[in-house]
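Below is one structure, written out as structure tokens; comments come after it.
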Amino acid sequence: MWSSLFGWTSSNAKNKESPTKAIVRLREHINLLSKKQSHLRTQITNQENEARIFLTKGNKVMAKNALKKKKTIEQLLSKVEGTMESMEQQLFSIESANLNLETMRAMQEGAKAMKTIHSGLDIDKVDETMDEIREQVELGDEISDAISRPLITGANEVDEDELDEELDMLAQENANQETSKIVNNNVNAAPISENKVSLPSVPSNKIKQSENSVKDGEEEEDEEDEDEKALRELQAEMGL
């Protein structure tokens, strides 16, 4: 009530906005100074170029005046750069302080939320709830064991020794069948191996003729190669 009458609420709102406004204004002014800095550097370069031109023309008076302007602009540039450095430091400090403030506010809100959550809890209630959960878990395990228990009784159980004997008999039968297959295959293959197949002889005259034709072809190719070489040498001598 009293705070609203004396305007404390509005002042608190203004205090919250003041850091942000200060940061914005500082950044704007730093940008303005940065533009001024670039302009002054351009003027310094121009004055130096004018001094060089006047010297080449032999006009030392005008060259000296250009250098004086350059010195004046350099002094102004130094002041602008110093102001920029101070404002950048101030901006960094305000941003850091504002970040700390916002962090503190967030942590306070988190603490309030945790307090609200824990207001309806105490250690006794937690222990009681955990005991109930453990009981239900144990009950669930017992139910799972009961459901997964086999329904076969002792009267329906199979003799393991009897199963082993039957398995050995099946293995012996398989071995006998494989042996009989091997014997039958050997018996059927024996007559075929005894028969000899005679093949006709191959004439050798055609082979000799083909060899001679190949040699003749190679000799003709060698002669053609020599002719081509001679022709190329003649063309080279004639400059063709």
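Think of each number as a place in line: the chain as shown, counted from 1.
Cβ from N, Cα, C; glycine included.
For all the noted positions, this structure keeps the original residue and models no substitution.
Quick look at what Swiss-Prot lists:
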type: MUTAGEN; residues: LYS36 to Glu; note: Leads to severe sorting defects; when associated with E-25 and E-29
type: MUTAGEN; residues: ARG52 to Glu; note: Impairs the formation of protofilaments; when associated with K-90. Also impairs the formation of protofilaments; when associated with E-94. Also impairs the formation of protofilaments; when associated with E-107. Also impairs the formation of protofilaments; when associated with E-114
type: MUTAGEN; residues: MET87 to Glu; note: Leads to severe sorting defects
type: MUTAGEN; residues: GLU95 to Lys; note: Leads to severe sorting defects; when associated with K-102 and K-109
type: MUTAGEN; residues: ALA97 to Lys; note: Leads to severe sorting defects
type: MUTAGEN; residues: GLU102 to Lys; note: Leads to severe sorting defects; when associated with K-95 and K-109
Inset, instruction - Could you work out which of the mutagenesis positions (GLU95, GLU102) has its C-beta surrounded by the smallest number of other C-beta atoms within 10 A? - result: GLU102
Legend entry - Least buried by Cβ count (within 10 Å) of the mutagenesis positions LYS36, ARG52: ARG52
Legend entry - Largest tally of Cβ atoms lying within 10 Å of a Cβ, found at which of the mutagenesis positions MET87, ALA97: MET87
Inset, instruction - Kindly assign GLU102 (mutagenesis position) to one of the three DSSP-derived states: helix, strand or coil. - result: helix
Inset, instruction - Name the secondary structure element type, per DSSP in three states, that contains MET87 (mutagenesis position). - result: helix
Legend entry - ALA97 (mutagenesis position) to MET87 (mutagenesis position) - Cα separation in whole Å: 15
Legend entry - Rounded distance in angstrom between the Cα atoms of GLU95 (mutagenesis position) and MET87 (mutagenesis position): 12
Legend entry - Cα-Cα distance linking MET87 (mutagenesis position) and GLU102 (mutagenesis position), given in Å to the nearest integer: 22
Legend entry - MET87 (mutagenesis position) versus LYS36 (mutagenesis position) - Cα distance in angstrom: 15
Legend entry - DSSP three-state assignment for GLU95 (mutagenesis position): helix
Inset, instruction - Fill in the CA-CA distance, ARG52 (mutagenesis position) to MET87 (mutagenesis position), as an integer in Å. - result: 36
